[in-house]
Amino acid sequence: MHHQWLLLAACFWVIFMFMVASKFITLTFKDPDVYSAKQEFLFLTTMPEVRKLPEEKHIPEELKPTGKELPDSQLVQPLVYMERLELIRNVCRDDALKNLSHTPVSKFVLDRIFVCDKHKILFCQTPKVGNTQWKKVLIVLNGAFSSIEEIPENVVHDHEKNGLPRLSSFSDAEIQKRLKTYFKFFIVRDPFERLISAFKDKFVHNPRFEPWYRHEIAPGIIRKYRRNRTETRGIQFEDFVRYLGDPNHRWLDLQFGDHIIHWVTYVELCAPCEIMYSVIGHHETLEDDAPYILKEAGIDHLVSYPTIPPGITVYNRTKVEHYFLGISKRDIRRLYARFEGDFKLFGYQKPDFLLN
């Protein structure tokens, strides 16, 4: 009996010691698990939400950049140019704007496009948007002069001497081949600011010897559109606006011939809905656009765009307001109605500050 009690006591002692040891083990190793669990919970509740990236926007092959690969710092830049081309495509599809966005690829349009066969480039001329400088670039590329600085100003616009053939000078088959395979571009700026620049250049300052603007075109506009017949001043911007906004302006355009290129719409000049351009540059962002165009055309190692004077490309709303001051809302609205296609195709904001 005594031995049974001793055996029972021994078993009890072993069980007791086992319980103590288990408690010790639990106390010793529980904290790390609790900490780990707390950390895991903290991680799950405080980690920033990873937003699902939007699906990559499908860019048609013809809208993708065609030139060299850009460094990482500039990879975002081509998106701007692709968005410009996509905007044009969308506006071209808008039936409500069809009369303002479409034009036949006529000889008038082909005359505006200059060819650099050596580097497979087509440039559509849009006067009053820095075109003289782009012509100089192409003249050098064609080999007529070795540098931009060597080109005399009177040669730039003399198409018999500057070595720049017009697309219209080729056969139909050659025209189609170049339109399909060459790098094509042109430059735009705010449509109303461009008209102001054209008016100042041709009717106010007239830096080159072009007497026909003051002696033939201006009198023709005044006779037709000046309301006060007794007024003897030279052509005013108001006369110019009435002429451009007149739905029947074309009969005067025919009399003025190719001189109208300085103020007709970009649509009439370059047919952006009919010709698929590679890049559309904007005068307001020319500091970025010019190097990009040269790179995309594969000629950035051969020539540089001339230095751009500070501030010259900035949109000047004050100047626009000044020139349109005193002109009736009716005349301004008619002017906008004609150039609405240009505003929408190239993403320029509607000038409500003039229209309302």
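Using the three backbone atoms N, Cα and C, a Cβ is placed for every residue, glycine included.
Secondary structure at Asn131 (3'-phosphoadenylyl sulfate binding site), as computed by DSSP, is helix. The 3'-phosphoadenylyl sulfate binding site feature in Swiss-Prot is assigned to 127-133, 189-197.
In Swiss-Prot, a published mutagenesis experiment is listed as Lys128 to Arg, annotated Induces a reduction in enzyme activity. Around the Cβ of Lys128 (mutagenesis position), the same chain contributes Arg189, Arg194, Ser197, Ala198, Asp201, His262, each under 8 angstroms and 6 or more positions distant in sequence.
The mutagenesis experiment Lys128 to Ala is recorded by Swiss-Prot, whose note states: Loss of function.
Quoted from Swiss-Prot for the published mutagenesis Arg189 to Ala or Lys: Loss of function. According to DSSP, Arg189 (mutagenesis position) sits in a coil region rather than a helix or strand. In this view, Arg189 (mutagenesis position) is surrounded by 23 other Cβ atoms within 10 Å of its Cβ, with every protein chain counted.
According to Swiss-Prot, the mutagenesis experiment Asp190 to Glu carries the annotation: Induces a mild reduction in enzyme activity. Taking the Cβ of Asp190 (mutagenesis position) as reference, residues of its chain lying under 8 Å away and at least six apart in sequence are, in sequence order, His283, Glu284, Tyr315, Val320, Tyr348.
Experimental mutagenesis at this site is recorded by Swiss-Prot as Asp190 to Ala, annotated: Loss of function.
Val129 (3'-phosphoadenylyl sulfate binding site) is surrounded by 23 other CB atoms, counting those within 10 A of its CB over all protein chains shown. Taking each of the binding-site residues Asn131, Gln133 in turn and counting other Cβ atoms within 10 Å of its Cβ gives the largest count for Asn131.
For Arg194 (3'-phosphoadenylyl sulfate binding site), other Cβ atoms within 10 Å of its Cβ number 22.
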